[in-house]
Amino acid sequence: MGFLVSKGNLLLLLCASIFPAFGHVETRAHAEERLLKKLFSGYNKWSRPVANISDVVLVRFGLSIAQLIDVDEKNQMMTTNVWVKQEWHDYKLRWDPQEYENVTSIRIPSELIWRPDIVLYNNADGDFAVTHLTKAHLFYDGRIKWMPPAIYKSSCSIDVTFFPFDQQNCKMKFGSWTYDKAKIDLVSMHSHVDQLDYWESGEWVIINAVGNYNSKKYECCTEIYPDITYSFIIRRLPLFYTINLIIPCLLISCLTVLVFYLPSECGEKITLCISVLLSLTVFLLLITEIIPSTSLVIPLIGEYLLFTMIFVTLSIIITVFVLNVHHRSPRTHTMPDWVRRVFLDIVPRLLFMKRPSTVKDNCKKLIESMHKLTNSPRLWSETDMEPNFTTSSSPSPQSNEPSPTSSFCAHLEEPAKPMCKSPSGQYSMLHPEPPQVTCSSPKPSCHPLSDTQTTSISKGRSLSVQQMYSPNKTEEGSIRCRSRSIQYCYLQEDSSQTNGHSSASPASQRCHLNEEQPQHKPHQCKCKCRKGEAAGTPTQGSKSHSNKGEHLVLMSPALKLAVEGVHYIADHLRAEDADFSVKEDWKYVAMVIDRIFLWMFIIVCLLGTVGLFLPPWLAGMI
């Protein structure tokens, strides 16, 4: 029984301790309920919260940015996530905290109270006003704080002059849509936009964001309407565009410059130009999706791309002209004197170009050696002389002069006399071609050359005279003349001092055959002589002096054709050398033009690059 009494006392004590707490909570809730009933009984949310109709409702306005979502250059629109801060006083919503259990503030639905109709004037898309109506914080003195979040798409005039190094000034204009300045006036909470909770953007950085109070009279109305305009100065982060836009443009420009450094002989200049032009065209198709499509101003990068396009097009035109100059020849074009003077003399010195002359000198040396070889007295080897000739010299008893009937083969016994011999056994004496006559000798004999003549042999031009002789031991009653010639190359000296008298003149020489044959076989053979008189006419010493400059020539027609062929080859090489020289001059002119435009395009490319970066740098955007 005592246990039950003690247990009942404990329950009474517990209830006594709990009931005051519940009574306090119930009293607090009852106080707010009573407060709400008191505040909103007969409250009209459509009327301005002023005691006198002439009073002005002061609305303190502020803005806090949470995120810069996007800046659309094409649509010229800025999307932001902001908190709209608003404060005003409502005299109808006041109370004494002592009457309501010291309740100093309550949260009330914003739909139940009067709100200023503040909207975004420069709204581009979506709702002008706040759509998410959060609860307002009401204080006992009638002060109301309302901070609803909002995502605004405000129109922004995008200036893409220095794109991608641009800096934009986007504005957000807030004001009452229906109440003029006499009804509602705005007061800025802070001079700057609150960025304490700002989430940094990956493309834009906010340089500054300030708010300015303005009053404006619109054409539609006679009243003055106040507004607070926030200016967001934002700058683009150019790293993405530098890597994906500017550097490729610079590389394309460099490729265009390299076109003029490429030799014309490789044949890839036009291919490189067309490849650069096609790559730039494809690149421009991608750029149009990035660059703002506005006609108000041309972006700087657009100007640079247009400059590069013109750059590449001009390089193609110039390359075609350079290739045309490079492949010119004497058969198609004649090089004017001013071109030779300007592009072969003046401009290369200004460009510090030095033309190599090794190939041209080698060609000249080759042709000179060919001419020297054809005129050389030792063109043929001495060992190739025919051994079938025999000599018999019989000087005339009437005179010291060589007899016209002396054997021509006598001088063949002297191996030191001939200076040039052909492999075919042909001899020639080099001199200008005077008229030739043919004479006959009743006795086959050869007149030997005098010592003065043989020692004065030197270089000369080779001509052909045919020598006839009879073979050894032919059949009886028949004499056969065969064409056999051995080349002697010599020049007649102006004077001969051998034995104190003049040598025999070439005009007095007679060409005869001397062969071993039977005495009873007379024969007669015709030969060619140089300005000879009739056969058997003796030559005079004075005649010899009068014909000093003439030379005796003995050459066969075949040898003459061979020598003429060599001269033809030499002349052909000389003509080819002249053509080659003119072609090389045209090629050098093309190279000089290439070098001129190489330096010009390098300078223009550097100036264009500087023009791309200098204006933004001067404007303080880089």
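A Cβ is built for glycine as well, from the same backbone N, Cα and C atoms used for every other residue.
What Swiss-Prot records for V71, E73 is Ca(2+) binding site, and it gives similarity to another entry as the kind of evidence. When other Cβ atoms within 10 Å of the Cβ of E73 (Ca(2+) binding site) are tallied across all protein chains shown, the result is 20. Following the DSSP three-state reduction, the secondary structure of E73 (Ca(2+) binding site) is coil.
In the three-state DSSP classification, E289 (mutagenesis position) falls within coil. Spatially close to E289 (mutagenesis position) yet at least six residues away along the chain is no residue at all, judged by Cβ distances under 8 angstroms. Swiss-Prot gives this note for the published mutagenesis E289 to K: Reduces channel conductance by 50%.
On its own chain, V71 (Ca(2+) binding site) has M77, M78, T79, C156, I158, Q168, C170, E203, W204, I234 as residues at least 6 apart in sequence with a Cβ closer than 8 Å to its own Cβ.
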